[in-house]
Every structure is written in structure tokens, then in C-alpha cells.
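Student: Below is one structure. I have some questions about it.
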Amino acid sequence: MLRTIILKAGSNASIPSPSRQNKLLRFFATAGAVSRTSPGSIKKIFDDNSYWRNINGQDANNSKISQYLFKKNKTGLFKNPYLTSPDGLRKFSQVSLQQAQELLDKMRNDFSESGKLTYIMNLDRLSDTLCRVIDLCEFIRSTHPDDAFVRAAQDCHEQMFEFMNVLNTDVSLCNILKSVLNNPEVSSKLSAEELKVGKILLDDFEKSGIYMNPDVREKFIQLSQEISLVGQEFINHTDYPGSNSVKIPCKDLDNSKVSTFLLKQLNKDVKGQNYKVPTFGYAAYALLKSCENEMVRKKLWTALHSCSDKQVKRLSHLIKLRAILANLMHKTSYAEYQLEGKMAKNPKDVQDFILTLMNNTIEKTANELKFIAELKAKDLKKPLTTNTDEILKLVRPWDRDYYTGKYFQLNPSNSPNAKEISYYFTLGNVIQGLSDLFQQIYGIRLEPAITDEGETWSPDVRRLNVISEEEGIIGIIYCDLFERNGKTSNPAHFTVCCSRQIYPSETDFSTIQVGENPDGTYFQLPVISLVCNFSPILIASKKSLCFLQLSEVETLFHEMGHAMHSMLGRTHMQNISGTRCATDFVELPSILMEHFAKDIRILTKIGKHYGTGETIQADMLQRFMKSTNFLQNCETYSQAKMAMLDQSFHDEKIISDIDNFDVVENYQALERRLKVLVDDQSNWCGRFGHLFGYGATYYSYLFDRTIASKIWYALFEDDPYSRKNGDKFKKHLLKWGGLKDPWKCIADVLECPMLEKGGSDAMEFIAQSHKS
């Protein structure tokens, strides 16, 4: 999620004028028509593709009656009439830029009391105008199947991002904001929300070097723009290994007890002396699981986890640009610069948190890896060891899959396999189960809606309206969940349009979707897109189903956690609505949802066999989960290693020796120091995509995981369907978006006042209370 540095605001909205009400009534009539033609169950629209295509007007064999009943209007992406083509996207960007400029001119020249009172509100409207282009383009360039749309999105994103960075260093805007906040006659009439947002904006201006000389501000703009471009290039290439294949001598593989069936599928080089194992597809991974030759496994693993030299250079350039920007802002490191305003306020507290967690986990991790060490020692004819350091020294990352498989061959389990389990979890079952869960704990449900022609970027996209039992429609989720060529491989939650209050002076709603508050005022509906890459399987002629592994169920719950934050975090001002909050707080609602996804009571309610309708047995789930959770601490430690790598790439040593800093050397040295599953062979750091989006804040996943664990045990362990505790979580945390201090939110949810102020003691408390 891209966060706009500046521009956040809001104000008390009043009931619209009569002429404006008429326009809104026309809008809601259209929305009502969509609602009337909503299909039946959620399960059916995700599990029966022919039904979906039929009711959505995509089936050429539709009956005349069906075509009449489901007649569709024509529109653009997300019901924005501009977005029917790449040129339309460019036009929308230009129109938005013009609107932003007009609003800017008004703000700079309105010195009346009214102008001062609405200044923060107008900053937020300005931000919304820019973000509705920037966030939209962020989504399109990651997901849209049309290359022309992707190119247009990149162009528009660059243009708007540069304009935004210019505004972030605009001295006149900052000075007016300071005068508003420092004038008691004005500030006393502002809402608490406006004052909070105004202070955040002022901090963000200062973070952009607003008080520095013009040359420095111009340099800040250039660096920010370059970081954005280099970062996008970096993220676009993280899926690609360094080479398409790796050569393995035939004699090494032929004598490694590998399946002859597998070997026959491999090509050889011209001389016939080497197998050419592709670094894509299943073959290399199958060899990692079955090849007894460690040197072969090592070579394969290294190739699978490496990237090109060009990608390493992109990462190095990104890291150095960030260090230069931080230095320009008089900070010792990019981590210090980035952590301002976060829950963890400085790099030392972050590193202490990670180290505490590592120290609490390393013995458990070594104990989990002990079975691999024993099997490997036996193969190498070495004496067995129980010493932690010796275990960790012996077990390497290319051993994990091979010896895990060998262990289960020697110790066969009666647990069901992943395929058996997945037959109970069709995509439709899981989405329906999520809706039922949200209905019980939050009083909201997911309701399918037919899309207009042109509203989505693929015929496989489903629209879900989010319906509150008290307020009606409160948001929209576009679900792009099925596998598609060229689509991002990483699951993601994209904010397309934030929620915010709509003000009396606003009359044009052609490019947004609008909701109504219980008091009769109006708000911009939050619009988000959930993107996954689930693979349907053909089960009969012309019928396919998408069966989810439990890990994929967890992924979907995680992304829906973000979605609920976006829907329920409805503030007056868009820049603090939903997931527009501190980076080390934003993962908390989504990680909490992972606990629900692992709960047997939830899973037995969702899991229904696709053929018989039989409910999955709790014992079946428990046996399977026990067989797959045996390396939990190892996974936690691996996440901690990545968090420490992120800190290492953004600490003070970069700027002090910038010409000689080597990202791969730094990565491998850290791996050796941290001991667990040491990788001192690959340049995997060049494939760590989160280094761009979560630069200096990747610790957020672990940090929020420890907090989510405490919240789960406090609120939902006894009853995951508790409406009382669901309301408590919604009231004290979700509804605030980024307005309320995150530490205060957590303290209120846990009824733990000592956490309210945050700081080192609170960080230490969270780290020590980690439960794996």
C-alpha cells in the first residue's frame, strides 16, 4: 500500500443541499438496481463458473429472458466512466491533476476565516484526488492483463507521484497549515480529528525537508521519484531466478536414487554430460526432496534462490538512494528516518525486539531441526549431537525438504494428505464461511453483486458488496482470485478508493461510489481489490472447482483481515481511513484473521466436501495440522532473520561506506551470524520483494503477530464467534483506522493501560510474550 506523505484532513459534514440530494438519489437508484440483480449464494458464484457467466451476461447462449433480466450498463473500471481504455486512464489522471490544481489555487488564496477553518479538510480532499489516481495506478500496473493499460498506469503514476512530492515540499502550504494550528481562534473550532490530522500533516511536511533550502527540497523530490522508479523495477523482477536452468553432471544425479521417471523428463546439454534442470516448474523442487547427494541439492537450492546480477544492482541502488535521502534529511540512517511516527519509534527498539524474539526462539528452533541433524549425521557417519550450535551448523537450507521427506518415510503418519483436506475447502465454501464469521462477530455480511460491462478487468472478477446490518452498504470488494497469466504471484490487498466524508460543496460523483450514513450524510465508499492466484481444477466436462490448501485458506483470511480494516475504519478523512495507519500496526487485523483460519471450530463449520456435502471431521483436521506444524519456531526465526536483514540494509553503516557497501556480502555475513539454516551461497536478498514496500519496517509482520496472538487469546480463544468481543475489537481498534494512537487501541482491547504510551518497555513486553 502506497502511503501519501502529505494531505490528510476532514470536517463535520452537513446534510447536502436539495439539488445535491437529487443527484445522490439518482446515484442510489443505480446502486439499488445492482442490488436487485444480485445472485444467490456466495458459494455458487465462486464455485459454479457457468452460473456466474450466465447471470453476469458473459454466456453467448443466454436466453432472451436472462439477457433482459440481467441487462447491464456500460461503464469503466470500478464504475469510473473514464476507465474504459488506457487513454481514458490518462484523461482521468489529467482531469484529476486539473482538479487538484484548482483546489490548490483556492486554498492558497482564501484568507477568510472560512478558508482557514476548511483548510485541513481541503488538504484531505487534495490528497484524495491524488490518491484515487496513484492507488488506482498501483493496482492496474500490478494486475491488469492489458499491457497498454499497464503502461498508461506507469506513466500516470510517475506524473502524479512527482506532483505529490512537489506538494510535500511546498513551503506556502506548510506555512498556512502552521498558522491554522497555531491560531487559537481557528484551532479551537476544529474537530479533534482535524487537529490530529493537521499535526500528522505538519510532521510529514517536516519529514520532507520543508525548512531546508530550495536546492535540498528539489533534491528530495528527485530522490523520492528515483526511489519509486527503481523500487518498482526491483519488485517487477523478484520472481525471476538468475538463470533458466542449472547444469548438474549426469553421473551425480544418476547415482542419487532419484526417480528414473523424473530424470527422463530432464533435458541434457549438447555433449550429454549434464542434465539441464529448469529453475521453474516442479522438477527442481522434486529433486530437492528426493536427491541424496548434498552437493546436488546445494547447487539446485542456490540456483532456485538466486537472482541476476542486474537485480542485485537494482537492490543496491535502492538501498543507497534511501541512505542518501536519509542523510539529506539529517538522519543517521534510513531506518531512523522511516521509523518516525511508527509504533516502534527508533531502530534500537526494533533491533532489540527482533533479538529478544530470536533469543527466546533459537533453542526451540534447534530442537525442531534436531531430527534433520540426526538423519544427516547418520548419513555422514558422524556422531549424534544435542548441542544447539552443532545442530545448527550441520543443518543447511537445502537439507530441509530432503530430510523432512525421509523422516516421514521412516515414520509414516496416518494423517490425511493436503489434497484430501482441500476437497472440503472450495473457494466458495471459504468465502461463504468468511461472510458468516463477519456476520456473527461484526454484524456485517458479504453480498454478491452483478457488475456492469467494463467494471472489471477480467471476466473472472467477482464483486462483493459489504453490508452492515445497521448501516446498509459500507464498502465494495472486487475479488480477483483465480489464476491468470501475467498476474502478480503474490496475494495482495489493494486500496483503490478510501472512505471519507463527502462535503456539501461536492456535486460530481461520476467517478466514485457513494454510501449514506445513518444521519443522512454521505461518504465515499471504500473500494478495495483482493488479488490471489488460486488454481481451478477440472472435475468434470466443462466444470472446474478451486480447492484451497489450508495455507491458502489462511492467505485468504489474512487478506480479508485487511479488507475488514478498510471497510470498518471509516473516518471523516481519507488519509487516516482503513489501512492508512502506521506500517507496524497495519498487519495486526490481517494476522489476527490467521488465528481464525487455524481454529478447528471455524474450519469444521466451513469445510464441506464438494461431492457429498459432508462436514469435515475435527479429528481429521487435527491430525493433518499436527503433521504440518512441526517447524513453527523455525518459521518464526526465519521471519526474524528477514526482519534483521531489512534493518541491516537500512542502518547507519550504509552512508558511512556507501561506495563499498555490498548487499550480497552483507546478506551472507548476517546469515552466518544468525546461524539458523545459513545461506552463504545465494544472493536471495535480490528476491526479497518486501524490501521495497516495507523498507526498514519488515519487522511489522513479527511485531503484529505477537500482538495478534495476545488479542486472540484474550478475546476469541474461548469463542471465535463471540459478538461481544468482535464488537470490542471493532469499537476499540478497527473503527479508528489511523486516527487513534495504535498503542492506545491495543491497550484498550487488552485492557492493559501500561501499553498506552508505547516505548521500549511496551516493545519488550510484546517481544517477551511471543507465542509461537
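Residue numbers in this text run from 1 along the chain shown.
Heads up, the Cβ atoms here are built off N, Cα and C, so glycines get one too.
Every residue here is the original one, so none of the noted swaps is modelled.
These numbers come from a predicted model, not from an experiment.
In case it's useful when we look at the structure, here is the feature table from Swiss-Prot:
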{"type": "ACT_SITE", "residues": "GLU559", "note": "active site"}
{"type": "BINDING", "residues": "HIS558, HIS562, GLU587", "note": "Zn(2+) binding site"}
{"type": "MUTAGEN", "residues": "CYS131 to Ser or Val", "note": "Affects protein stability, but has no effect on peptidase activity"}
{"type": "MUTAGEN", "residues": "GLY561 to Leu", "note": "Affects protein stability"}
{"type": "MUTAGEN", "residues": "ASP584 to Glu", "note": "No effect"}
{"type": "MUTAGEN", "residues": "PRO589 to Leu", "note": "No effect"}
{"type": "MUTAGEN", "residues": "GLU594 to Asp", "note": "No effect"}
Student: Can you count the other CB atoms that lie within 10 A of the CB of PRO589 (mutagenesis position)?
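Tutor: Result for PRO589 (mutagenesis position): 27 neighbouring Cβ atoms inside 10 Å.
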Student: Taking the recorded Zn(2+) site as HIS558, HIS562, GLU587, identify the other residues of that chain whose CB atom sits within 8 Å of the mean position of the site's CB atoms, giving them in sequence order.
Tutor: HIS493, GLU559, GLY561, VAL586, PRO589, SER590, ILE591, MET593
Student: Given the binding-site residues HIS558, HIS562, which one is most crowded in terms of C-beta atoms within 10 angstroms?
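Tutor: Comparing the binding-site residues HIS558, HIS562, the most crowded Cβ belongs to HIS562.
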Student: Please identify, among the recorded positions HIS558, GLU559, HIS562, GLU587, the one with the smallest Cα-Cα distance to GLU594 (mutagenesis position).
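Tutor: Checking each of HIS558, GLU559, HIS562, GLU587 against GLU594 (mutagenesis position), the shortest Cα distance is to HIS558.
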Student: Tell me, how many other CB atoms lie within 10 A of the CB of GLU587 (Zn(2+) binding site), whichever protein chain they belong to?
Tutor: 24
Student: Tell me which of the recorded positions HIS558, GLU559, HIS562, ASP584 ends up closest to CYS131 (mutagenesis position) in space, Cα to Cα.
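Tutor: For CYS131 (mutagenesis position), the spatially nearest of the recorded positions is HIS562.
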Student: Restricting to the chain of GLY561 (mutagenesis position) and a gap of 6 or more, list residues whose Cβ falls under 8 Å of its Cβ, or answer none.
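Tutor: PRO589, SER590, ILE591, LEU592, MET593, GLU594 - these are the non-local Cβ neighbours of GLY561 (mutagenesis position), listed in sequence order.
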Student: Taking only same-chain residues 6+ apart in sequence, whose CB is under 8 Å from that of GLU559 (active site), what do you get?
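Tutor: Listed in sequence order: PRO491, ALA492, HIS493, LEU530, CYS532, SER590.
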Student: Report, in whole Å, the straight Cα-to-Cα distance of ASP584 (mutagenesis position) from HIS558 (Zn(2+) binding site).
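Tutor: Approximately 16 Å lies between the Cα of HIS558 (Zn(2+) binding site) and that of ASP584 (mutagenesis position).
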